[in-house]
Amino acid sequence: MKSELIFLPAPAIGHLVGMVEMAKLFISRHENLSVTVLIAKFYMDTGVDNYNKSLLTNPTPRLTIVNLPETDPQNYMLKPRHAIFPSVIETQKTHVRDIISGMTQSESTQVVGLLADLLFINIMDIANEFNVPTYVYSPAGAGHLGLAFHLQTLNDKKQDVTEFRNSDTELLVPSFANPVPAEVLPSMYVDKEGGYDYLFSLFRRCRESKAIIINTFEELEPYAINSLRMDSMIPPIYPVGPILNLNGDGQNSDEAAVILGWLDDQPPSSVVFLCFGSYGSFQENQVKEIAMGLERSGHRFLWSLRPSIPKGETKLQLKYSNLKEILPVGFLDRTSCVGKVIGWAPQVAVLGHESVGGFLSHCGWNSTLESVWCGVPVATWPMYGEQQLNAFEMVKELGIAVEIEVDYKKDYFNMKNDFIVRAEEIETKIKKLMMDENNSEIRKKVKEMKEKSRAAMSENGSSYNSLAKLFEEIM
């Protein structure tokens, strides 16, 4: 009898891509396994539509994509902001139940598990109705997962974790070798209006799962992974990464060709690449400071500059209609020989290009893994979610990044921040990132981690073997 896994990713690009690419990996490693991915639709544009279309136009054998029916946005638009994503799946429970029910009645296939995004862990209730074991996918790193479990434990012990907000406290967290400053804690965990109680309930449910699968690898986060394994109250941990979409996200191939063609004309390791994720937009005054810092640094650059979503709209904006309206007067003319300002960027292809020598990043976990895979050192500019923590880990724990700002925080929903990073600091850190010293410790560590990341995914590598053990658990 053939085995079937059901995957349920959250409808955001950083969550969906990782799970779909993981499904492809599972299928490639086990010939008797099929995967069905259930994709929920979110009322806002989360950058997944083009990727979703590419899955349907370029099907993978034994991988089935099921788009769940769209539901009325009013079902969750009025929810507290921390509960918006989890509430998406609440509106889909009937559909998910019907799908699982039909699949479990098949005489030719056995449903061996449901792999749910951490945000969708409450779907476990439906899986339990059919005696289907639930596995959890953590789209962020092991360090973050350990922190979340630690804060949840403190919360269970009646400690008010919101007291850490805006404090100078340094926390001793089992998944970090260094004390963690309160200023880098994800705001969603320490903000009373951010729904920390609800989020901790999700991590509480995670402890009931069969296992937790993390997109990381032993050599990158050995301390964090070991701490999770040592905790008897946490399910078995399987690091199976880095799992990346190396073929792009289905965006415009013509634009990609122009961008890569420009990079072809640049000297090796000479270009600093600036990209801040799908929601990585800035107010005009900050854009001008970045531009001045770039120009003063004297380095070649490729800058992915994207506007925020206009008020009242839900669609992501890929580029500005007129760059001269947002950039300093004359900037484009003065830098035309050394720089290129674009909208959307084919990030993995850019990072993998030999002309790119540094990456100014928002430190989303997928971007972190991509920079490691490509061996490109990072200057950290975290903005929301767990990105401040990722930046801290990259700079202090792993030594593979330089710090521009670790605690720069942006309101994910209002997209405003009164704090400005000045051109002088941007100039200084870009110069530090791009300095032409072959023995640079950061550059050396990144190159070593690049080799380790690839070895981890190769036969008998740490992630390769971890996935083999996971198959033993599942099958």
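From the backbone N, Cα and C atoms, a Cβ is placed for every residue, glycine too.
Every position carries its original residue.
Using a 10 Å radius centred on the Cβ of Ala10 (mutagenesis position) and all shown protein chains, the other Cβ atoms total 25. DSSP assigns Ala10 (mutagenesis position) to coil in the three-state reduction, outside any helix or strand. Ala10 to Val appears in Swiss-Prot as a mutagenesis experiment; the accompanying note says: Reduced ability to transfer a glucose residue to the C20-OH of protopanaxatriol (PPT).
Recorded in Swiss-Prot as a mutagenesis result, Ile13 to Phe carries the remark: Reduced ability to transfer a glucose residue to the C20-OH of protopanaxatriol (PPT).
Swiss-Prot lists His15 with the feature active site, proton acceptor, giving similarity to another entry as the kind of evidence. In sequence order, Pro9, Asp117, Leu119, Pro139 are the residues of the chain that are 6 or more apart from His15 (active site, proton acceptor) and have a CB within less than 8 Å of its CB.
Residues annotated as anthocyanidin binding site in Swiss-Prot: His15, Gly385. Counting every protein chain shown, the Cβ of Gly385 (anthocyanidin binding site) has 22 other Cβ atoms within 10 Å.
Leu38 to Phe appears in Swiss-Prot as a mutagenesis experiment; the accompanying note says: Normal ability to transfer a glucose residue to the C20-OH of protopanaxatriol (PPT). Secondary structure from DSSP puts Leu38 (mutagenesis position) in a beta strand.
Annotation of the published mutagenesis Ala40 to Ser in Swiss-Prot: Normal ability to transfer a glucose residue to the C20-OH of protopanaxatriol (PPT); the original residue is retained in the structure shown. Sequence-distant neighbours of Ala40 (mutagenesis position) (same chain, 6+ apart, CB under 8 A from its CB) are Leu8, Ala10, Pro11, Leu68, Val88, Ile89, Gln92.
Record note (Swiss-Prot) on the mutagenesis of His82 to Cys: Normal ability to transfer a glucose residue to the C20-OH of protopanaxatriol (PPT) and gained ability to transfer a glucose residue to the C6-OH; thus producing both ginsenosides F1 and Rh1.
For the mutagenesis result Phe85 to Leu, the note given in Swiss-Prot is Normal ability to transfer a glucose residue to the C20-OH of protopanaxatriol (PPT).
Secondary structure at Asp117 (active site, charge relay), as computed by DSSP, is strand. The active site, charge relay feature in Swiss-Prot is assigned to Asp117; the stated evidence is similarity to another entry.
Residues near His144 (mutagenesis position) in space but far in sequence (CB under 8 A, at least 6 apart, same chain), listed by position: Ser138, Pro186, Trp365, Glu386, Leu389, Asn390. According to its DSSP assignment, His144 (mutagenesis position) is helical. Here the residue is the original one, while Swiss-Prot reports the published mutagenesis His144 to Phe with the comment Normal ability to transfer a glucose residue to the C20-OH of protopanaxatriol (PPT) and gained weak ability to transfer a glucose residue to the C6-OH; thus producing both ginsenosides F1 and Rh1.
Looking at Swiss-Prot, the entry for mutagenesis of His144 to Tyr says: Loss of glycosylase activity toward protopanaxatriol (PPT).
Residues or ranges marked as UDP-alpha-D-glucose binding site in Swiss-Prot: Ala345, Gln347, His362, Trp365, Asn366, Ser367, Glu370, Glu386, Gln387. Taking a C-beta cut-off of under 8 Å and a sequence gap of six or more, Asn366 (UDP-alpha-D-glucose binding site) has these contacts in its own chain: Gly14, Val17, Gly18, Pro139, Asn215, Leu244.
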Q: Across all the protein chains here, work out how many other Cβ atoms are within 10 Å of the Cβ of Glu370 (UDP-alpha-D-glucose binding site).
A: 23
Q. Distance between Glu370 (UDP-alpha-D-glucose binding site) and Ile13 (mutagenesis position) at the Cα atoms, whole Å?
A. 14
